[in-house]
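Trainee: Sharing a structure with you now.
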Amino acid sequence: MEMKRVMMSSAERSKEKKRSISRRLGKYMKEQKGRIYIIRRCMVMLLCSHD
């Protein structure tokens, strides 16, 4: 595995780094989307509940 890392060109490393960043960003966005969905559902329940 170390040999593979040594043999990578700077362009390949840059590409891999961008992929890693986009993967983390995608995971973060998915998490936030889930939180917003839950908050929205709670708001609807609170606003629509009649006593």
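From the backbone N, Cα and C atoms, a Cβ is placed for every residue, glycine too.
Copying in the features that Swiss-Prot gives for the protein in this structure:
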- Arg23 to Glu: Impaired developmental regulatory activity (MUTAGEN)
- Tyr37 to Asn: Impaired developmental regulatory activity (MUTAGEN)
- Ile38 to Ser: Impaired developmental regulatory activity (MUTAGEN)
Trainee: If you count Cβ atoms within 10 Å of the Cβ of Arg23 (mutagenesis position), leaving out that atom itself, what do you get?
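Mentor: Its Cβ has 10 other Cβ atoms within 10 Å.
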Trainee: Measuring Cα to Cα, how many Å separate Tyr37 (mutagenesis position) from Arg23 (mutagenesis position)?
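Mentor: Approximately 21 Å lies between the Cα of Tyr37 (mutagenesis position) and that of Arg23 (mutagenesis position).
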Trainee: For Tyr37 (mutagenesis position), what is the tally of other C-beta atoms lying within 10 angstroms of its C-beta?
Mentor: 10
Trainee: Neighbour count, 10 Å Cβ-Cβ cut-off, for Ile38 (mutagenesis position): what number do you get?
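Mentor: For Ile38 (mutagenesis position), the 10 Å Cβ neighbour count is 10.
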Trainee: Do you know offhand how many angstrom separate Ile38 (mutagenesis position) and Arg23 (mutagenesis position) by C-alpha?
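Mentor: Between the Cα atoms of Ile38 (mutagenesis position) and Arg23 (mutagenesis position), the distance comes to 23 Å.
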